[in-house]
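Down below is the structure, laid out as structure tokens.
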Amino acid sequence: MSQKHIDELSGVETTGHEWDGIQELNNPMPRWWIWTFYVTILWAIGYAIAYPAIPMITSATNGYLGYSTRAELQQDLNLAKSSQTEFHDLIAAKTVEEIDADPALRKFAIAGGASAFKVNCAPCHGSGASGGPGFPNLNDDDWLWGGDLNAIQATISHGIRFDGDTDSHSSEMPPFAGVLEPIQMKQVAAFVWGLTNTPSDVGLAAAGKQVFFDNCAPCHGEDAKGKVEMGAPDLADAIWLKSRGEDAILRQVASPKHGVMPAWAARLGDTTVNELTIFVHALGGGT
């Protein structure tokens, strides 16, 4: 048997360990601590009986109380949905102009539209709706297909160049690589860039004016401010959808790229489309 070590000062048995002359007393645990430990064991057993706790092969024990966090969540969702039913019904039934004119409905629609935007639109247009190369900035006042409430609603509902919707906006700029000479494409690129910036070659830009009038003005207008009815962009506002610079313009003239936006009406429904319309219009660029 091992010899017991007794502390001379207190008369209490020690653990037998010593660190730099310091010994640890082997006092028993307090009674209250022991009873607390027993209570926690009983509480754990009771919890395992009352609540889902024990994992099985394909499921788990349901517990005596039948509690479920998923059921609780569904109950909360149903409660939240029922409290919003009146607003949702009104938003689905009214026109976007009527919604925008009603302060309470407009506030509710903007909140709902912001939520729907983050889920459905932000992957392309960005969380702040500022867009990116090939994806329009929705905060400015430059709109290919119109920026009033009805125009925004139509674009969201039917999309752009979306094959699954016959009412989708559709416009295509033809490739001019086989129509114009290389020098002519450089001239018109310099001219377009020169509308808002200093062209790299003033002579090229001057010659490109006539090339523009002959080939581009029918869609973009003689003033190069675009035509909403055709989805032709304004080339005189220094806002660029694809990228900036004469080289970028030259590439677009030679072999244009066309973006596609899905039609959201069938996927989201009238209520969410109307909410998105109000939200996008309220970003600041709506006309």
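Backbone N, Cα and C atoms are what each Cβ position is placed from, and that goes for glycine too.
Don't look for the substitutions in this one, it keeps the originals.
Per Swiss-Prot, the features are:
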- Cys121, Cys124, His125, Met261: heme c 1 binding site (BINDING)
- Met173, Cys216, Cys219, His220: heme c 2 binding site (BINDING)
- 108-196: domain 'Cytochrome c 1' (DOMAIN)
- 203-284: domain 'Cytochrome c 2' (DOMAIN)
- Trp43 to Cys: In strain: CE3 (VARIANT)
- Ile278 to Asn: In strain: CE3 (VARIANT)
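Mapped onto this structure are the features recorded in Swiss-Prot.
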residue	record	CB count, 10 Å
Trp43	variant position	10
Cys121	heme c 1 binding site	21
Cys124	heme c 1 binding site	14
His125	heme c 1 binding site	20
Met173	heme c 2 binding site	18
Cys216	heme c 2 binding site	21
Cys219	heme c 2 binding site	15
His220	heme c 2 binding site	21
Met261	heme c 1 binding site	20
Ile278	variant position	27
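Our reading of the heme c 1 binding annotation (Cys121, Cys124, His125, Met261) yields a largest Cα to Cα distance of 11 angstrom. Per-class residue totals from DSSP over the domain 'Cytochrome c 1' (108-196), listed helix then strand then coil: 40 helix, 4 strand, 45 coil. In this structure the alpha carbons, written CA, of Trp43 (variant position) and His220 (heme c 2 binding site) are 76 Å apart. Pairwise Cα distances among Met173, Cys216, Cys219, His220, the recorded heme c 2-binding residues, top out at 10 Å.
Listed in sequence order, the residues Asn215, Ala217, Pro218, Ala232 complete the 8 Å Cβ shell around the heme c 2 site centroid, once Met173, Cys216, Cys219, His220 themselves are left out.
The domain 'Cytochrome c 2' (203-284): residue composition by secondary structure is 47 helix, 3 strand, 32 coil, according to DSSP. Other than Cys121, Cys124, His125, Met261, the residues of this chain whose Cβ falls within 8 Å of the Cβ centroid of the heme c 1 site are, in sequence order, Asn120, Ala122, Pro123, Phe135, Pro136. Per Cα geometry, Ile278 is the residue among the recorded positions Cys216, Cys219, His220, Ile278 nearest to Cys124 (heme c 1 binding site).
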